[in-house]
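> Below are the features I grabbed from Swiss-Prot:
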DOMAIN    13-101  domain 'CARD'
MUTAGEN   GLU50 to Ala  Decreased interaction with CARD11
MUTAGEN   GLU53 to Ala  Decreased interaction with CARD11
MUTAGEN   GLU54 to Ala  Decreased interaction with CARD11
Amino acid sequence: MEAPAPSLTEEDLTEVKKDALENLRVYLCEKIIAERHFDHLRAKKILSREDTEEISCRTSSRKRAGKLLDYLQENPRGLDTLVESIRREKTQSFLIQKITDEVLKLRNIKLEHLKGLKCSSCEPFAAGATNNLSRCNSDESNLSEKQRASTVMYHPEGESSTAPFFSMASSLNLPVLEVGRTENSSFSSATLPRPGDPGAPPLPPDLRLEEGGSCGNSSEMFLPLRSRALSRQ
C-alpha cells in the first residue's frame, strides 16, 4: 500500500510565497507601480496609512516597489492580495502568470523535499530491521554449528550424550546399588559358624580325607629335613 503524498501546511505555503516574492524581486520592481495598489491593499488591511506614506517617501518607482514588496513579505496574505489587485487593474495580467508559475515551481520543490525527508526517515528503520533479522539468522546458524561440532567432538556417532546417560543412571542404577549395598550389609552383619564350631555342618568325607592327608604329609615333609640337618652337623 502506497504511503499518502505529503502535503504543505499553511506555514509551508507562506514560506513558498515569501520565497517567490524574493526570487521575483528584481523583475517585479521593474514592472509594478506601487501607488496603483495602495487602495486595495489598505482595504484588505495589508497596508496601513503609515505604510503607504513610508513607501511614497522613496525617490524612485523601483525603490517604492521594493518597499512595497518588503511589506507584502511580512504578511502571509500579502502576495495573494497583490495578485487580486493586479487582476482588478487589468493592465498587467502577465504578472499574474509570472507569479503563479514561480509559486507552483517552489511548491513542487518543497513537496519533493518533504517526500525525500519522509523516505530517508523510513530507510534506516527498514535497513535496521533487515540487519537485525540477518544478524538473528546468522546467530542461530552459528549456534547450531557450535552445537553440532560439540556433539561430534564429545559424542561420536552411535554414542549417547552424557546428559541422558547420567539421567538414566540416576533413575535406574542408583536404586540397584542401594539394594545391593543393603543386602551386603545384612550378609556381613550376620556371623556364620566356622567348620568344626558348634552348629556348623559336617564336612564331606572327601574334604575330611584331604584335610587329614595334608596334615600328615606336612609332618613327614618336615621331619626328614630336620634329621638331615642334624646329620650334617
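Including glycine, each Cβ sits where the backbone N, Cα and C put it.
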> Grab the pLDDT values for the domain 'CARD' (13-101) and give me their mean, rounded.
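A mean pLDDT of 94 is what the model gives the domain 'CARD' (13-101).
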> What is the number of residues in the domain 'CARD' (13-101) that are helix, strand and coil, as DSSP sees it?
71 helix, 0 strand, 18 coil
> When you tally the Cβ atoms that lie within 10 Å of each candidate's Cβ, which of the mutagenesis positions (GLU50, GLU53, GLU54) has the highest tally?
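Output for this query is GLU54.
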